[in-house]
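Taking it in order: structure first as structure tokens, then the write-up.
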Amino acid sequence: MQKVFLAMDTCALVIHQSLSRIKLSPPKSSSSSSSAFSPESLPIRRIELCFRGAICAAVQRNYEETTSSVEEAEEDDESSSSYGEVNKIIGSRTAGEGAMEYLIEWKDGHSPSWVPSSYIAADVVSEYETPWWTAARKADEQALSQLLEDRDVDAVDENGRTALLFVAGLGSDKCVRLLAEAGADLDHRDMRGGLTALHMAAGYVRPEVVEALVELGADIEVEDERGLTALELAREILKTTPKGNPMQFGRRIGLEKVINVLEGQVFEYAEVDEIVEKRGKGKDVEYLVRWKDGGDCEWVKGVHVAEDVAKDYEDGLEYAVAESVIGKRVGDDGKTIEYLVKWTDMSDATWEPQDNVDSTLVLLYQQQQPMNE
């Protein structure tokens with residue numbers, strides 16, 4: 001298989017049980033910091049932290065001069081690197097540019113507050129995040145369900161991927177639905193290619209997940225960094241998947257299912273102007289169609305073309321634009337109503353069966369006739 005996606009990182013985060021606090025380094029010099037919120041700029045003995053939203057406030061206590069004794073100097077050196085004690089993380093949310101913030105429960109009883117991840121010891125973040133990402137990378141529906149409370153379902157890893165992208169790539173439509181119901185962004189793009197959950201499901205050949213995402217409202221027109229939609233990506237992979245290799249047969253079948261689901265969504269709301277050409281037979285028949293919105297002609301599988309349009313093409317009927325109805329009569333069979341139609345692209349008017357004439361034009365014609373007709 002040609003690698004279109006980057007392999008998902010399944011490495012768990014390491015927890016250092018010896019660390020459980022936010023560390024503030026002592027100042028390296030007496031010069032003022034360029035940031036008013038930089039803890040490194042504060043000559044502290046003990047700091048009480050209180051982050052509220054994006055605001056970091058620090059209360060400084062007076063710094064006492066050390067004595068000449070070695071014991072007191074060591075004590076001051078130790079206290080100059082004090083900590084704001086963390087009890088645990090109780091919530092998370094995404095910040096700008098893929099950064100994370102965590103709701104901290106403090107050991108000193110201070111009100112919980114939001115703190116940027118960069119200010120929190122790695123072991124504290126790891127203890128909170130590891131179960132979540134382990135569950136996501138295993139598509140563990142039960143574990144994800146238990147961990148959802150007070151957590152941002154759109155939390156991102158180092159590659160900007162959410163849990164939804166992982167479970168989509170792993171093929172768990174149950175996990176996809178669980179996360180979607182929890183409010184997951186169905187169209188989130190990662191930072192390693194601009195891939196969405198739909199791209200992941202298409203690229204890893206998960207037709208059931210593709211169908212679920214489409215049903216849930218995922219935008220099939222979202223493009224990755226190469227400008228490819230999930231449908232275009234699936235087509236690209238199918239082209240590079242060997243036809244004669246028995247080992248790839250199942251993969252090709254899966255890709256065709258993915259493409260069929262996505263094509264069905266693309267053409268569901270597209271209106272065909274006319275069929276230009278036909279190729280293939282039976283279930284493999286395709287039509288080259290011209291769209292009413294003026295888009296380029298495209299080859300479309302027969303199942304996605306309205307039956308009446310396909311039948312008209314097969315019967316040799318052509319489409320033209322009617323300008324108005326200028327006459328009415330009963331057909332040769334004595335029953336069928338026919339209308340004399342004036343065309344925009346033809347000089348001669350023609351008699352057409354009622355079924356072939358726009359009902360709006362028929363109504364306008366009838367309104368123009370005397371009441372006794």
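Glycine is no exception: its Cβ is also placed from the backbone N, Cα and C atoms.
Substituted residues are absent from this model; it holds the original ones throughout.
All protein chains shown were included, and the count of other CB atoms within 10 Å of the CB of E232 (Mg(2+) binding site) stands at 17. Summarising the annotation, Swiss-Prot assigns Mg(2+) binding site to E232.
The annotation domain 'Chromo 1' is assigned in Swiss-Prot to 84-135. With helix defined as DSSP H, G or I and strand as E or B, the domain 'Chromo 1' (84-135) counts 20 helix, 22 strand, 10 coil.
Annotation source Swiss-Prot lists domain 'Chromo 2' at 270-320.
Positions annotated as domain 'Chromo 3' by Swiss-Prot, on the basis of sequence analysis: 321-373. On the 0 to 100 pLDDT scale, the domain 'Chromo 3' (321-373) averages 85 in this prediction.
Among the mutagenesis experiments that Swiss-Prot reports, R192 to A is described with the note: Decreased interaction with LHCP.
Y204 to A appears in Swiss-Prot as a published mutagenesis result, with the remark: Loss of interaction with LHCP. A coil conformation is recorded for Y204 (mutagenesis position) in the three-state DSSP classification, outside any helix or strand.
Under its mutagenesis annotations, Swiss-Prot gives R226 to A the following note: Decreased interaction with LHCP. The Cβ neighbour count for R226 (mutagenesis position), using a 10 Å radius over every protein chain in view, is 11.
A mutagenesis experiment is reported in Swiss-Prot for this position, W291 to A, and the note states: Decreased interaction with ALB3. Its Cβ placed at the centre, W291 (mutagenesis position) has 16 other Cβ atoms within 10 Å.
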Task = According to DSSP, folded down to helix, strand and coil, what is W291 (mutagenesis position)?
result = strand
Inquiry  = Applying a 10 Å Cβ distance cut-off over all chains shown, what neighbour count does R192 (mutagenesis position) have?
reply    = 13
Ask   = By the DSSP assignment reduced to helix, strand and coil, which category contains E232 (Mg(2+) binding site)?
value = helix
Request  = Determine, using Cα-Cα distances only, which of these recorded positions is closest to R192 (mutagenesis position): R226, E232, W291.
outcome  = R226
Remark   = The number of other Cβ atoms within 10 Å of the Cβ of Y204 (mutagenesis position), counted over all protein chains shown, is 20
Remark   = Reduced to three DSSP states, the domain 'Chromo 3' (321-373) has 12 helix, 20 strand, 21 coil
Note = Spacing of the two Cα atoms, W291 (mutagenesis position) and Y204 (mutagenesis position), in whole angstrom, works out to 31
